[in-house]
Amino acid sequence: MLFWAAHLLLSLQLAVAYCWAFSCQRTESSPGFSLPGDFLLAGLFSLHADCLQVRHRPLVTSCDRSDSFNGHGYHLFQAMRFTVEEINNSTALLPNITLGYELYDVCSESSNVYATLRVLAQQGTGHLEMQRDLRNHSSKVVALIGPDNTDHAVTTAALLSPFLMPLVSYEASSVILSGKRKFPSFLRTIPSDKYQVEVIVRLLQSFGWVWISLVGSYGDYGQLGVQALEELATPRGICVAFKNVVPLSAQAGDPRMQRMMLRLARARTTVVVVFSNRHLDGVFFRSVVLANLTGKVWIASEDWAISTNIPNVSGIQGIGTVLGVAIQQRQVPGLKEFEESYVQAVMGAPRTCPEGSWCGTNQLCRECHAFTTWNMPELGAFSMSAAYNVYEAVYAVAHGLHQLLGCTSGTCARGPVHPWQLLQQIYKVNFLLHKKTVAFDDKGDPLGYYDIIAWDWNGPEWTFEVIGSASLSPVHLDINKTKIQWHGKNNQVPVSVCTRDCLEGHHRLVMGSHHCCFECMPCEAGTFLNTSELHTCQPCGTEEWAPEGSSACFSRTVEFLGWHEPISLVLLAANTLLLLLLIGTAGLFAWRLHTPVVRSAGGRLCFLMLGSLVAGSCSLYSFFGKPTVPACLLRQPLFSLGFAIFLSCLTIRSFQLVIIFKFSTKVPTFYHTWAQNHGAGIFVIVSSTVHLFLCLTWLAMWTPRPTREYQRFPHLVILECTEVNSVGFLVAFAHNILLSISTFVCSYLGKELPENYNEAKCVTFSLLLHFVSWIAFFTMSSIYQGSYLPAVNVLAGLATLSGGFSGYFLPKCYVILCRPELNNTEHFQASIQDYTRRCGTT
């Protein structure tokens, strides 16, 4: 398939060549376009600019027009001549071998195709012949240098590819030419646009420009460059508000350019990237000046960044700031002097073709004969950089030929050289040229660097300043931003955004199709904005919190009722005092156990009551400090059980007094049965056992455990136990309420008992304090769930225990210690007799 495709291509080439043959021969030419040698190199240079017009016939354009001379191409033309002469004069490179050349002016696509076919012509002939094996093709040149732009290079590379003839371009930078399947013989000494596009995007990012316009020139260079820029910039957060291509035949101010300027103005972008060749760029910027598009930042691609074409546009100084990417500045030593000597040598009219020789079309430069040392084209920085690329390209071919001919021994072998053999060697070259390494990767691309430049209008004439550099593989920018003179006030960096950045903690809500246009919304509480994802708020971790509109999460404060907090110290002191009073009362009652006061209070039953209050008091210590499993298991159940035992004893004590004084004579059988069967003890045991069963069920089914509570307060972690408001807790509490009511009823029935046995008021006070304390606790727990809730629980428990102690035991302690005269049998008998008389009178 490839064989027939190659033959089809050759047939087409032959046909075109024959169609042009009769119109291509010249009778005169300029000296310097050809040089005989052992091996010939071809060079394609644009000594004249093409006339941009539509052609209807495939005729070769005559480049030698008086109004189209291209000084830049002239310098590159001279650079190749100079380099070949320098190599021929060298004894280290290609000794005993002389290089020659054939140079062509390729001002148009047709002249470029013609020159390429001339290069492919068989050695010793002026035409191509059909061949079965292209590997044996022997053309009169072994390699080709050029051409100067992507469009021409694509054509030339496609024609040379079947023959594998090396094509080393000095200015064609399009990434499409790196494809080795289509262009296996293409190499270049200018970096690929792949890197240029990366450098431009990095340049935009370094200044925070995310809202841009893209303009390209018609053709592969501009259109592919704009496409690559958009594809690379969009994933990096840069939005393209406007994109267009300058038409091939456009003129400044024509309707098409006016529409483009209008759309560019409406895009409201401060930064415009112009990826264009220097020829169409002039049309674009003349239109920019006519439309008065000022105050912008223009980013230049390397083809026009330091070209003198654009600065010569009238009014260009007012368009704004121009930054650009340029090939690294290098000098070709001796080139300027070489051009001056050439001018002196060719001064005069073109020569006539020698009889019998072939002078190819577009090997003529009439302007070159009119130059003097005073009016010759100025060799500026732009042309010098490109000339160095030509210099490097010729040296790369020479080194490849040096290796192929085995010249390392001091002499070179002579014999036929096929282009494909030379191509293999050129890929392998690796040498130093004026301290710069020359080598190619597997795609034929060189090692290289870019300069970052800024235009400077401070002086009387246009200049540019190198403000930074860009290294490749990987791409790295180094920019001195202080060197840039911005067009805005106070030399401030212009801003180019659709929407200004949101405040910290505000995420972007995209509006429309461009992600650079958005509204700013605050992040909700508990979320934060991560700088790596500006469109979505991220939730904080479990142990973290964030207020509304936050850019970071903060660690939650862990809170619990600590031992050393002021409120804890107060409660601990009060509870310890109560505990000491309970123990002291137990000791006092043991000392005065057989006195009437202790016996009337219940005798030995008082120790059970005091012990239950001590258990409840001890349980309150487990509310302080970090909750632990033992503390959670003991604190509420132990308190509840202790107070239940106390209430059971208090209830049965009140009930016994009522039976003794009111029902012993009325219902003697019940009284004797109750007394003989130890009814009081049975009741206390049964009641306590029931409550113990409830507590065990509570612990088994709703086991209190330490937990970290995150929901109540966004910025806090509350360490607590899970027993609060659990079903087990409420059931146990309900049992205590039932006992409290029973105690109140029994004490109320005994309100008319003898004074020393009438405890209705004291018991009522104790129970009232109990009810009020726990009502206050449940009310507080329903509205407050903070770290001080255990303190409220302790306070409620302390009030309950204090109420029980002060209501029942404290009056008796007072009598024992302060009124011993009332603690005797006679006083109690008198009180009973008084009660009997009152009952008898009623």
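For all residues, glycine too, the Cβ spot is worked out from N, Cα and C.
Annotated in Swiss-Prot:
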type	residues	note
VARIANT	ASN244 to Asp	In strain: 129/J
VARIANT	ASP281 to Ala	In strain: 129/J
VARIANT	MET347 to Thr	In strain: 129/J
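Cα to Cα, ASP281 (variant position) and ASN244 (variant position) are separated by 13 Å.
Spatially close to ASN244 (variant position) yet at least six residues away along the chain are LEU214, VAL215, GLY216, MET260, ARG263, LEU264, judged by Cβ distances under 8 angstroms. According to DSSP, ASP281 (variant position) is assigned to a helical segment.
ASP281 (variant position) counts 24 other C-beta atoms within 10 Å of its own C-beta, drawing on all protein chains shown.
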